[in-house]
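Chemist: I have a structure I would like to understand better, so I am pasting it below and will then ask my questions one at a time.
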Amino acid sequence: MVNVDTKLLVIFVELLSKRNATYVAEKMHMTAPAVSHSLGRLREIFDDPLFIRVPHGLTPTPKALELGPKVREMLDLWAAINEGDIATFDPLEAAGTFNISFAGTLGDALFDRFLLRVKRLAPGLQVRLTESSSWEADVAAMRSNELDLAFSPFPTRHPEIVEEVVTSFNMWVCARKDHPVLKDHCSLDQYLECEHIFIAQGNPGTRAAPSLIPLDYALQQRGLKRHSTMTVHAWRTQAEVAAQTDMIFTVNSLMKDLVCETYNLNAFPLPSELETVLGLNMLWHRSRNTHPMLVWARNLFKQVVAEYTGKASIAPMHPPMLTDDSGKSGKTGKGDAEKEDESRLSV
């Protein structure tokens, strides 16, 4: 039986993820020769080259790809042993900082409610909610334990990230109450006739998103396109402009009621030809899959979503999705996800 240093396995996982020894050395605060020495030791242990040098880094051997999920599972189990049991987690005794990031296009109403619940149940936690600047920044922050949970309309399929689609929802069209075109419904022709206020998407390409969001893709398939007049940074600006002009905007159902009540707007279902279902993706780093506080927080978020959307419960249909290093999706053993929905956000 070979005695393997846990740090060697961590280096193996990082090499499998980054495929660049220099990046791994920087992340783990090691020298490049030290990483090379560790790789040599791993090759001896597993009797395989594991990684082949190529012009732009390393490429894993079939043996390395086969070992990847097993080594990750072993490290996750070891982390769970060190972290303790969720059954013994007491939110009243919890301390530290709880960091959450969300894509601005989702709106903040649901997350504000979630944070209030966290503070009520775990008063000792410092809670920090920020709007995501980029997907790369979120992954880097989760990797360094500076970000606990992230929420996005886009699935990631990133090898380091566990993702769960918590719920799905539809899109609505918002306009001022005395709008000259949208009076009691919104047809496709009316939708295209109006000028639209878009919300800035940031860089969707970094989130494995298509070049067009589903709503605009559906229009393109028909040879159609929305008339974009203005692009703003937040839903509040969309609503303020729409309340004073004939411009309209499209919002998800989680935000619809708040938007309409606050700014005295009407909301109409998206034209049936363009009906788009969205997914709310909850994301976390796989190294913290069994962290007691985060397991508690994820379950609490799903409870808040169930209350907010009017559902009695959110029944798991599929477990959270893990992406292995070959690019295929797999599933973790303790699922707490609703039906997986790979829809992206439409605005």
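Cβ coordinates are placed from backbone N, Cα and C, and glycine is handled just like the others.
The following feature annotations were taken from Swiss-Prot:
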type: DOMAIN; residues: 1-61; note: domain 'HTH lysR-type'
type: VARIANT; residues: LEU92 to Ala; note: In strain: AW1 and ACH0158
type: VARIANT; residues: ILE100 to Val; note: In strain: AW1 and ACH0158
type: VARIANT; residues: HIS185 to Gly; note: In strain: ACH0158
type: VARIANT; residues: HIS185 to Arg; note: In strain: AW1
type: VARIANT; residues: THR206 to Ser; note: In strain: AW1 and ACH0158
type: VARIANT; residues: ASN264 to Ser; note: In strain: ACH0158
Chemist: Just going by other Cβ atoms within 10 Å, which of the variant positions LEU92, ILE100 has the emptiest spot?
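Modeler: Among the variant positions LEU92, ILE100, the sparsest Cβ neighbourhood within 10 Å belongs to LEU92.
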Chemist: Among the variant positions listed here (ILE100, HIS185, ASN264), which has the Cα closest to the Cα of LEU92 (variant position)?
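Modeler: Answer for the nearest of the variant positions: ILE100.
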Chemist: Using DSSP, how many residues of the domain 'HTH lysR-type' (1-61) fall into helix, strand and coil, respectively?
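Modeler: Once the DSSP states are binned, the domain 'HTH lysR-type' (1-61) shows 35 helix, 8 strand, 18 coil.
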Chemist: Validating a neighbour-count step here. Other CB atoms within 10 A of the CB of ASN264 (variant position): how many?
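Modeler: Other Cβ atoms within 10 Å of ASN264 (variant position): 10.
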Chemist: Just counting, how many other CB atoms are there within 10 A of the CB of HIS185 (variant position)?
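Modeler: Its Cβ has 10 other Cβ atoms within 10 Å.
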Chemist: Fill in the CA-CA distance, HIS185 (variant position) to ILE100 (variant position), as an integer in Å.
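Modeler: Taking the Cα atoms only, HIS185 (variant position) lies 37 Å from ILE100 (variant position).
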Chemist: According to DSSP, folded down to helix, strand and coil, what is HIS185 (variant position)?
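Modeler: Reduced to three states, the DSSP call for HIS185 (variant position) is coil.
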Chemist: Please classify the secondary structure at ILE100 (variant position) using three-state DSSP.
Modeler: strand
Chemist: Which whole-number value in Å describes the distance between the Cα atoms of ASN264 (variant position) and ILE100 (variant position)?
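Modeler: The Cα atom of ASN264 (variant position) is 30 Å away from the Cα atom of ILE100 (variant position).
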